[in-house]
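Participant: There's a structure below that I have some questions on.
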Amino acid sequence: MQRIIQFFSQRATTLFFPMALILYDFAAYLTTDLIQPGIINVVRDFNADVSLAPASVSLYLAGGMALQWLLGPLSDRIGRRPVLIAGALIFTLACAATLLTTSMTQFLVARFVQGTSICFIATVGYVTVQEAFGQTKAIKLMAIITSIVLVAPVIGPLSGAALMHFVHWKVLFGIIAVMGLLALCGLLLAMPETVQRGAVPFSAVSVLRDFRNVFRNPIFLTGAATLSLSYIPMMSWVAVSPVILIDAGGMSTSQFAWAQVPVFGAVIVANMIVVRLVKDPTRPRFIWRAVPIQLSGLATLLLGNLLLPHVWLWSVLGTSLYAFGIGMIFPTLFRFTLFSNNLPKGTVSASLNMVILTVMAVSVEVGRWLWFHGGRLPFHLLAAVAGVIVVFTLATLLQRVRQHEAAELAAEK
């Protein structure tokens, strides 16, 4: 018995904490991906307008912005552990509450509360991983977490489409609530504490000062711009693709689910390449090799749909190529933005996520407007413009990171 206890205590941080975080993150993804094939059915069940379908995603993202300003500084002061555990509890209750919704408004409110899981996971959970492990190990562990979690967008639509042939869509949220409860138990048992509680008092003045310092940091600003813009091609596709492929394209929910597999599968493959084959994912040479892949995907989106229009081929192929390219470097960009400064990491992470989620929520609404008022090409043009700008912000980010590292080395000498 003592050996069993010793086994679990030794592996709590290195194994069971990442597993619990993965389950929490996986469940949060499923609230969108499992229901996306049936989101048109949800709208019809509540007798709402079909144009509200993408709002399920945009309000989820808005929920992800709601508490960022509080959770980062709070976790810097009272600890990462109590904040993340509270988030898992709120998420579980919000998923269970969806079972009781009777209108589209209630459903969207529940989606907003579910979206707060982004605040807790990204602001507190990912930072804990980065703090608990060294640079290369943390990057590779984040790549593993991302790969496993992104199975949700692959199997989520397929599973959701299959399950909705047998059960009501609300049952899916009941399943996710159970997953959230299991993640909550895992975090209670295994999550480490990586900050000293009470080292800095919590006050409005100190919080505002930390945020001011973050938003004055040039590396943070460049990294936040790079990361947020790089999300736009994929998030706009995730949000608007049900309308494009099911409502306008005539696809069945099963066909729609299969059409999403290449996009998220590309990110998973990219992350596995980083974990298994790349010795140092922070090398500029490796990072720049991913850029032509991203640009080829964006070119495919526009040229394919312009020259040989197809209901899904060029959209899926182009988005998949882009996803593969950005998936190879995303964990590294996150690490650069978070740790290339001496600022409180919870506040840095909160600031980063506020920027990313604001850009994502706005891009979803802009993408929806472009689709309904301009069609396929203007919609994909949004992704192309964002992807091209990323190349320039990435170059600036790498230059500033090199300057920061050189300054640190000089200071040590």
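For all residues, glycine too, the Cβ spot is worked out from N, Cα and C.
Record note (Swiss-Prot) on the mutagenesis of Asp25 to Ala: Abolishes the transport activity. Retains the capacity to bind substrate, albeit at a lower level. Looking at Swiss-Prot, you'll find the mutagenesis Asp25 to Glu noted as follows: Does not affect the transport activity. For the mutagenesis result Arg111 to Lys, the note given in Swiss-Prot is Abolishes the transport activity. Completely destabilizes the structure of the transporter. One mutagenesis experiment named in Swiss-Prot is Arg111 to Ala, and its note says Abolishes the transport activity. Results in a decrease in secondary structure content of the transporter.
Burial and contacts for the listed features, if you can.
Facilitator: Cβ neighbour count for Asp25 (mutagenesis position): 24 (other Cβ atoms within 10 Å of its Cβ, all protein chains included). Classification of Asp25 (mutagenesis position) by DSSP places it within a helix.
DSSP classifies Arg111 (mutagenesis position) as helix under the three-state reduction.
Within the same chain, residues at least 6 positions away in sequence whose Cβ sits under 8 Å from that of Arg111 (mutagenesis position) are Thr31, Ser56, Leu59, Tyr60, Gly63.
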